[in-house]
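A.B. asks: So Swiss-Prot says this about it:
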- Ala330 to Val: Abolished dioxygenase activity (MUTAGEN)
- Ser335, Leu336, Thr337, His397, Gly398, Thr399: L-ascorbate binding site (BINDING)
- His345 to Ala: Abolished dioxygenase activity (MUTAGEN)
- His345, Asp347, His397: Fe cation binding site (BINDING)
- Asp347 to Ala: Abolished dioxygenase activity (MUTAGEN)
Amino acid sequence: MSVALASEYQLVQNAQLPQRWSQSARKSLAILEATARKEATAQMEAAGGSFCGQFPVDPAFKVLSLEYSAPNPDIARAIRRVDSVPNPPLPSHVVAIQSTAVDADLSLAMGVSLTPGRHTSYLVDARALQQSNSAAVAARKADGDKWGPACDEMFRGCRCVTGQEVVFYTAVKEPAGEVEGGEGSLFKPSFDGPAFRPSWGELSGKATGVVACVLQVPIGKETDIICAEYDNLVSKGQFATVDRFGGDHTVNMTGNALIQNDGKAISKGYAVAHRARVTSNVYGKANDVSLQRLAETVWSVVEKRLSFMPAYRDLVITEQGKPFMLGATATNIISLTENQGVMLHLDTDDGVWTIILWFHRHSGIIAGGEFVLPSLGISFQPLDFTIVVFAANTIVHGTRPLQTTGKIIRWGSSHFLRFKDVNALAQLGAAYGVDELDAKQRDQLEEVDAANSKDGVGAARRVASCMAAERKAAIEAQKAACVRGVVMNPCTGRMPSLLFWQVWRKPPALAVRANAVAGKKRAAADVDFCGA
């Protein structure tokens, strides 16, 4: 078992996207990007800023508060910047990719399709990223369970990218394997020396992977479906509530989590996600369809822009795990918060890619509430419909506390893979039958509740304890039979930190020919990530 599992995991670790790069595709995309950048620059100059949503966002300013207006009952739109300060620069380990040719190469190779002329691509020094990640973990420990001076200091140094579409890449010498170390130490060192100006020559033989991507989704049919399904699930009591970080953070949870009627979840704190489904007054096929439709619509919005997501799903989710996903996604849990901040943290028990989205209801002003990725040196205020897709098990992240004026509500929702639950559910499904599992778990909850009503808490606990022992035995038996829902590292019991590496063996031939013709200045602009 261990040899087979290790081999399977190694294949996942070394996974690469199908090659989409070609000279003609690269040239066409580079020309499109160059033209779109000129048009976007002209529009930005005319508007006094980058026009995203309902108002121009000036990149010279860090947005601290925004006003939202709700002309219709669906989504409130951000209409103006209320408060701001000068925007700090990016940290030295994060550099913008100025060359449209290099941007095209990375987009094609990594499966990233952002709006031409409306996005910025960055390359992040892996060694400094690891160090910054560790510093963010230390700041969190210094402040405890509430935002304090250490975390605020990190936020003040972050550059605001509100209203922008951005993608971050990093590079490592060896795509397989993980660094031993403390929290956040998941990257291998890559570039040496104080000057970080990576070029194609320096990337040759190294592996590049996507770390994070921020998307600005236009309001339309898909966002209408998403918001309608959230409304349906909230209004019918589909979500249950759990407190985190000492009760300072309240989260509404739903999805496919392992039943724990003894109160101890396989994924600590997420028993409520399953309880919400099996105790809901509208539990059943219709409600499950609503939950599936929500997850699949969000997934479709993302995979149109990040084509590596379906490949990620197909690699890590086994046949035994598929029945416990929310539709054709790699999501089994959905959380929802209302006007909430959350401390900086890592989600080490989650799958590789987490999707977080925001939308707003009613009118008013929000001060604070920025989403912060300190190791990437960025923060942003969510606008009309902002989505971030990132390696939440690798990159420290959090949301600053916020204050509101008026009736404005900022809904923030996370779609993620809690892989311990998927494994446990797959093993229980193999033991009892996938189709019978929901009914069995619902019956167990009812039996515990009946024991409590008839004979008191002590009797209920004894019944629950027997059920927990039965489940544990079934899980262990199926684990021994090699049943698993997700491919994980057999040594650490966790998922890989990053997936889909593109190893650059040589500079693209087209770039080499263009450089030879254009001269040194043109060569520097076309080959060097940082420009001339």
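Here the Cβ of each residue, glycine as well, is placed from N, Cα and C on the backbone.
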A.B. asks: Could you state the CA-to-CA distance between Leu336 (L-ascorbate binding site) and Ala330 (mutagenesis position) to the nearest Å?
C.D. replies: 18
A.B. asks: Only counting partners 6 or more residues apart, tell me which same-chain residues put their Cβ under 8 Å from the Cβ of Thr399 (L-ascorbate binding site).
C.D. replies: Gln340, Gly341, Val342, Gly369, Glu370, Phe371, Val372, Gly412
A.B. asks: Using Cβ atoms only, which residues of the same chain lie under 8 Å from His345 (mutagenesis position) while being at least 6 residues apart in sequence?
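C.D. replies: The list for His345 (mutagenesis position) reads Arg140, Val396, His397, Gly398, given in order along the sequence.
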